[in-house]
Amino acid sequence: MASFDGQGFMMVDNSWVQTKAIDVESTTDISPYLSKILEDSVWNGNRSIVFDVYWDVKSVSTKSEWRLCSVKFSTKNFCLFLRLPNPFCDNLKDLYRFFASKFVTFVGVQIQEDLALLKENHGIVIRSSLEIGKLAAKARGTPIVEFLGTRELAHKILWYDMSRLDSIQSKWDEASSNDRLEAAAIEGWLIFNVYDQLQQ
């Protein structure tokens, strides 16, 4: 069984999010961690996994090349951060299969361009995805909500104390890897809770 043995972080409602950050190499088996994320999404009832992707951008002559360099998956209790190799290895087939799952919905903020880049640049197809901003705008009857980022959207819907996230982000360049992991966990947890709130 996969162990999320990274740092754990307390959220503003006193719940706990356990993390795991992995530098994926050709011999790394990520499938147990993906299974744990999937299992937690099912046990928490809404079958959603919050995801975020991070890109390396390289300019070649007059155009930019985008390469997926890391991905984050969050559920109610876990945050998994995968730093991906360049070039991709065969063991990332598990990641492709995970994204193609029809049993869960991958939820994200401002993900339309990411979905297109994943497909165009890496052949990754997400079968079931949800742009949380669009759902929030429709549910609240406030079109502008669709264009908010993670922090602003979560604040608008949940009204949670954002001081810890703000503190980390205000000093991002000096932030430790542990602080950055905490920010990733907080953001994933916030969007999970926004989705949960909008479904009620």
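FYI, residue positions are counted from 1 along the chain as it appears here.
The backbone N, Cα and C atoms fix where each Cβ goes, and this holds for glycine too.
Swiss-Prot annotations:
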- Arg47 to Glu: Impaired oligomerization (MUTAGEN)
- Tyr54 to Ser: Normal oligomerization but impaired exoribonuclease activity. Pleiotropic developmental defects including spoon-shaped cotyledons, twisted true leaves and infertile flowers associated with reduced miRNAs and trans-acting siRNA levels (MUTAGEN)
- Asp114 to Glu: Impaired oligomerization (MUTAGEN)
- Lys119 to Glu: Normal oligomerization (MUTAGEN)
- Glu187 to Ala: Normal oligomerization but impaired exoribonuclease activity (MUTAGEN)
Distance check against Tyr54 (mutagenesis position) for the mutagenesis positions Arg47, Lys119, Glu187, keeping those with Cα within 10 Å:
none
According to DSSP, which kind of secondary structure is Tyr54 (mutagenesis position) found in, if we only use helix, strand and coil?
strand
Measure from the CA atom of Glu187 (mutagenesis position) to the CA atom of Asp114 (mutagenesis position) and give the result in Å, rounded to a whole number.
17
Pop the Cα-Cα gap between Arg47 (mutagenesis position) and Lys119 (mutagenesis position) into the table, whole Å please.
23
Whole-number Å value for how far Arg47 (mutagenesis position) lies from Glu187 (mutagenesis position) (Cα to Cα):
18
